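*Asks:* Sharing a structure below in structure tokens format, with a few things to ask.
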Amino acid sequence: MKKVWLNRYPADVPTEINPDRYQSLVDMFEQSVARYADQPAFVNMGEVMTFRKLEERSRAFAAYLQQGLGLKKGDRVALMMPNLLQYPVALFGILRAGMIVVNVNPLYTPRELEHQLNDSGASAIVIVSNFAHTLEKVVDKTAVQHVILTRMGDQLSTAKGTVVNFVVKYIKRLVPKYHLPDAISFRSALHNGYRMQYVKPELVPEDLAFLQYTGGTTGVAKGAMLTHRNMLANLEQVNATYGPLLHPGKELVVTALPLYHIFALTINCLLFIELGGQNLLITNPRDIPGLVKELAKYPFTAITGVNTLFNALLNNKEFQQLDFSSLHLSAGGGMPVQQVVAERWVKLTGQYLLEGYGLTECAPLVSVNPYDIDYHSGSIGLPVPSTEAKLVDDDDNEVPPGQPGELCVKGPQVMLGYWQRPDATDEIIKNGWLHTGDIAVMDEEGFLRIVDRKKDMILVSGFNVYPNEIEDVVMQHPGVQEVAAVGVPSGSSGEAVKIFVVKKDPSLTEESLVTFCRRQLTGYKVPKLVEFRDELPKSNVGKILRRELRDEARGKVDNKA
């Protein structure tokens, strides 16, 4: 496909990037911390960590992993925590030790955590105490040999940290009891690491940096193998796209999205490290009043988020009173930005929400609206520099502009494949092209618009939910005979999970089924709607027709609206 979109690029956005500007993420990091040493890198709960402190602490943590635990280059280390100052210390410590980061959603259930730890073969995990009870239930069934435990306030000043840890544990009671007698404290790891020798590993661009887990049509999470080059390429692509709006050493980005999510990991953490910017880490973005209080303290210049976050902020009266004069970049992704939200955002802040599109397998950015756009296009924008894109029909033939087809992409940001899953890799990457499973339309200028999903994936607040996983869990309930899970529109989260159930036990209730799911699934995957049926529609070979149920369910929602 001819790259028609290049003609629509702003004049100062390059058509190609250099993915080999750095040898590794470690090289990028070390150059940035030297250049911006005394500037703030991260702030959380009022505590500032400079680039110099980040360098010192991450070096100590890397040394501890190497010398204290005896881990080697290529070992996998899981990271399970929300946005805290400990996160970047551990993240860059793992990378600087030549090891592979395995990000874990801290809200995972024991079942989900056990699968990810076993699949990745993680030999160590860094976890915040609030979620240690989950790990306790499964750690003996995994290959994890080392548990490094931290508390919410452990990277704050002594007085403040003591207060935070006391309040979190004893007042708010956010730390369920756990028993991990062999765990090492994060503080001890750093203390010991400062006295150990750090040995910088020899890294090449093709070395793995992350195993970033994503769902699959099989319902089993798979690890996308993202190399240092993949991440650096996407970093340069984001920088090329947004760069004209950003000023090195002078930015403060609001990081309300969790850093364990690929969107915030690349665009907030890594990009602003390279630019010498400051990340304002929001630990609990669901506390909108608390988030707004934090925003009022800082002249933030950039913010990233999903539609639900922007909508919640717009509906907060205190947010409406903030000073937006410093803001010059608002980036939305993870889920479609609704037009009404985009229009309200520009009216309040004076800045357009630049919607983009990406997926874990692409580190993540594939396309974004140009920074000079002065309207809400409703599209996912133009392919980013050094990216090829095409739309194909079911026979893999390219379709002309204006016709729907599956979006396929090729570029330096595309993953190596799925960890230990060559079968799944071959299904998604064919002849060098990654098949996204999303059905899109491209207009004459190259703007892409997603019109449907080839896969049955459900998108809840920017998180992928796969029907097979939900169905597998529901079918474990003894009162269920059959089930089908679909996504239906939801004003609060974009989509919500709805299940259609055929009872085996006539006394089965919606409440008991949802309670059962809550024990097995993290919050955003739990069905919000349950409908009991005498039977489910099936094809002539007996396959449940999810699409028919989804269309019917969406029709009901539309009619109610």
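Placed from the backbone N, Cα and C atoms, the Cβ positions cover glycine too.
Substitutions noted, but not modelled.
Pasting the relevant annotations from Swiss-Prot:
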MUTAGEN   Tyr213 to Ala  Loss of activity
BINDING   Tyr213, Thr214, Gly215, Gly216, Thr217, Thr218, Gly219, Val220, Ala221, Lys222, Gly223, Ala224  ATP binding site
MUTAGEN   Thr214 to Ala  10% of wild-type activity
MUTAGEN   Gly216 to Ala  Decreases activity
MUTAGEN   Thr217 to Ala  Decreases activity
MUTAGEN   Gly219 to Ala  Decreases activity
MUTAGEN   Glu361 to Ala  Loss of activity
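Thinking about packing and proximity, how do these listed features fit into the structure?
*Replies:* Less than 8 angstroms from the CB of Tyr213 (mutagenesis position) sit Val102, Asn103, Val104, Gln116, Asp119, Ser120, Ala221, Lys222, Gly223, Ala224, Thr360, each of them six or more residues away in the same chain.
Under the DSSP three-state reduction, Gly223 (ATP binding site) is assigned to strand.
Annotation note: Thr214 (mutagenesis position) sits in a strand segment as assigned by DSSP.
For Glu361 (mutagenesis position), the same-chain residues lying six or more positions away in sequence with a CB closer than 8 A to its CB are Thr214, Ala224, Val414, Met415, Ile428, Leu434.
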*Asks:* Among all protein chains shown, how many Cβ atoms are found within 10 Å of the Cβ of Ala221 (ATP binding site), not counting that one?
*Replies:* 19
